[in-house]
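Note sheet for the following structure.
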Amino acid sequence: MEGKNKFNTYVVSFDYPSSYSSVFLRLRSLMYDMNFSSIVADEYGIPRQLNENSFAITTSLAASEIEDLIRLKCLDLPDIDFDLNIMTVDDYFRQFYK
C-alpha cells in the first residue's frame with residue numbers, strides 16, 4: 001500500500017477581546033515560531049496579506065490537530081480565552097471577499 005502525504009493550506013483566525021492585545025503580541029510570536037505565516041497565496045498564486053489576527057500554514061495535519069497544537073502551545077501564555085477558527089485558504093478567501 002502506498003502512503004500519500006496530503007498537504008493543505010489552512011488559515012487560523014483568532015477572535016479575542018481588545019483587552020488581550022498585549023498578550024496577542026506574544027501569541028503572534030508563538031505562531032511565527034511554529035512556522036505560521038501572515039502572507040498566503042490565493043487560488044491564483046497571488047500573495048495576500050492576511051488580517052492581523054490570522055495566520056496561514058501548509059501542513060499534513062487535520063484542522064482539529066492544528067487547533068490542539070495551538071491550544072497546547074498557548075498554555076504558557078497568561079490565562080486568556082479566545083475563539084479559534086480554522087478553515088482552508090480557499091474558504092478563507094471566499095468568506096473574506098464575499
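Counting begins at 1 with the first residue displayed.
Note that Cβ sites are derived from N, Cα and C of the backbone, with glycine treated the same way.
Original residues fill every noted site, and no substitution is shown.
For reference, Swiss-Prot has these:
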MUTAGEN   F14 to A  Still digests ghoT RNA
MUTAGEN   D15 to A  Still digests ghoT RNA
MUTAGEN   L25 to I  Protein becomes toxic upon overexpression. Becomes classic type II TA toxin protein, increased cell persistence to ampicillin; when associated with L-31
MUTAGEN   R26 to A  Slightly impaired digestion of ghoT RNA
MUTAGEN   R28 to A  Reduced digestion of ghoT RNA, less efficient neutralization of GhoT in vivo
MUTAGEN   M31 to L  Protein becomes toxic upon overexpression. Becomes classic type II TA toxin protein, increased cell persistence to ampicillin; when associated with I-25
MUTAGEN   F55 to A  Reduced digestion of ghoT RNA
Most Cβ neighbours within 10 Å: which of the mutagenesis positions F14, F55 is it?
F55
For D15 (mutagenesis position) and L25 (mutagenesis position), determine the Cα separation and express it in whole Å.
14
Which mutagenesis positions (L25, R26, M31, F55) fall within 10 Å of F14 (mutagenesis position) by Cα distance?
F55
Within 10 Å of F55 (mutagenesis position) (Cα to Cα), which of the mutagenesis positions L25, R26, R28, M31 do you find?
R28, M31
Pairwise CA distance, L25 (mutagenesis position) versus M31 (mutagenesis position), rounded so that it is a whole Å:
10
Using Cβ-Cβ distances, find the residues under 8 Å from M31 (mutagenesis position) that belong to the same chain and are at least 6 apart in sequence, listing them in sequence order.
V12, F55, I70
List of residues, in chain order, with Cβ under 8 A from that of R26 (mutagenesis position) and at least 6 apart:
L77
